[in-house]
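Report on one structure; see the data block that follows.
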Amino acid sequence: MENITAQLKRGISRQFSTGSIRRTLSRQFTRQSSLDPRRTNMRFSFGRQSSLDPIRRSPDSSKSDDEPHMSVPENLDSTMQLLFMASKGDVRGIEELLDEGIDVNSIDLDGRTALHIAACEGHLGVVKALLSRRANIDARDRWGSTAAADAKYYGNLDVYNLLKARGAKVPKTRKTPMTVSNPREVPEYELNPLEVQVRKSDGISKGAYQVAKWNGTRVSVKILDKDSYSDPERINAFRHELTLLEKVRHPNVIQFVGAVTQNIPMMIVVEYNPKGDLSVYLQKKGRLSPSKALRFALDIARGMNYLHECKPDPIIHCDLKPKNILLDRGGQLKISGFGMIRLSKISQDKAKVANHKAHIDLSNYYIAPEVYKDEIFDLRVDAHSFGVILYEITEGVPVFHPRPPEEVARMMCLEGKRPVFKTKSRSYPPDIKELIEKCWHPEAGIRPTFSEIIIRLDKIVANCSKQGWWKDTFKFPWK
């Protein structure tokens, strides 16, 4: 008896890889099961598993006809008792439970109903009894499998034919370009696509993230459009972005939630930041106070320094701009959009844009001259972008405003021009201007690394606090 209970509970150990997310006090994401009034907090792992379960048993697993009768363990809740009886073919026991008021469509942690279990095991009598009690014939488990699909997979043709005659649907299994050959190789980040709800009215924005819900939690989702499945370049770009997002963890970098790679549509899911991006924020606020400007600058620098220090290969953003910098609920900045531009590695610290014409927008005046001109570059291209952003934060207007972006990009990248500083020098520490000029210098070798930028920004903060400048406005919330 204890062995049966242990098998039933063993599946709970896999719970960590699925479910909704919650933020802990340490600002890290952990996984928890979605809440469903009919869902038990256990996973039914006794007997045959879903036909789409990555670690299911083999369809030709033999069931011993000499297996002794087993009674229901006393410490199981009503849902698990129902599923257990379905697995053992106990029609009378099931009817007694249903007469007591148990929901015939009760599900376990994997979304499996008694009908799923009975179909897997081939218990025709149980299936008939459940259908007579109006069991949902097309209920799908967390992998998208139905009772009919399970019956077909395990070769229970009598059950399958009955379900088909009652109008059951068998979901089509469509392979994705990232489908693994061995079910045990399914990534831990894999999400159940049925738990991700994207509003149809929003449509699908090609290549862009959109707001969705995952188990009731707001998230941002990028959905791979249908035309991309036959395009190796787009699949590789999707895979590259996913690989980078999966390995980064930093307070100033967008948080990866999970992805759907074994089902269509394929999608990447990241945290949702309700306050939008820095571009919209600057349009509303204009020039920021010195304290907020420095705090934002440090947020960006710390996130970028983390990306540049990633091992074994640093992550060059190559598209750092306000639209790719998000604000979380607390007003902290997070870097996003990295991995969108594919790079060809020239050496350990040198790279080149893989397909310049396809990936580089020549109206993007945040990019460094060497990127604009399709030259070989290193990590310092991101320092140039940081300098332009820091200028806009302190000045409150885009560079060379109101000239069109295409003209501004040519002026900065081809003509080597830089905008003048219009804000009064006493409004900001003089070291800020010097740092901006170093960052956007035409010569990449003169630009500082982000570790050096952080040191300089910390010194500016310390000097301002020490000298008591801007007492009314220069207050640091982190001190």
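A Cβ is built for glycine as well, from the same backbone N, Cα and C atoms used for every other residue.
The feature domain 'Protein kinase' is assigned by Swiss-Prot to 194-461, with sequence analysis given as support.
The secondary structure of ALA208 (ATP binding site), as reduced to three states from DSSP, is coil rather than helix or strand. For ALA208 (ATP binding site), applying a Cβ distance below 8 Å and a minimum sequence separation of six or more within one chain yields LYS222. What Swiss-Prot lists as ATP binding site is LYS200, SER201, ASP202, GLY203, ILE204, SER205, LYS206, GLY207, ALA208, LYS222, and the listing cites sequence analysis.
Here the residue is the original one, while Swiss-Prot reports the published mutagenesis LYS222 to Ala with the comment Decreases kinase activity. Just so you know, the Cβ of LYS222 (mutagenesis position) picks up 23 other Cβ atoms within 10 Å once every protein chain is counted.
ASP319 (mutagenesis position) falls within neither a helix nor a strand when secondary structure is assigned with DSSP, and so counts as coil. Here the residue is the original one, but Swiss-Prot notes a mutagenesis experiment at this spot, ASP319 to Asn: Increases kinase activity.
The Cβ neighbour count for ASP319 (mutagenesis position), using a 10 Å radius over every protein chain in view, is 22. Sequence annotations record features per position, and here Swiss-Prot assigns active site, proton acceptor to ASP319 based on sequence analysis.
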For LYS222 (mutagenesis position), what is the secondary structure by DSSP, using just helix, strand and coil?
strand
For the domain 'Protein kinase' (194-461), what is the mean per-residue pLDDT, to the nearest integer?
92
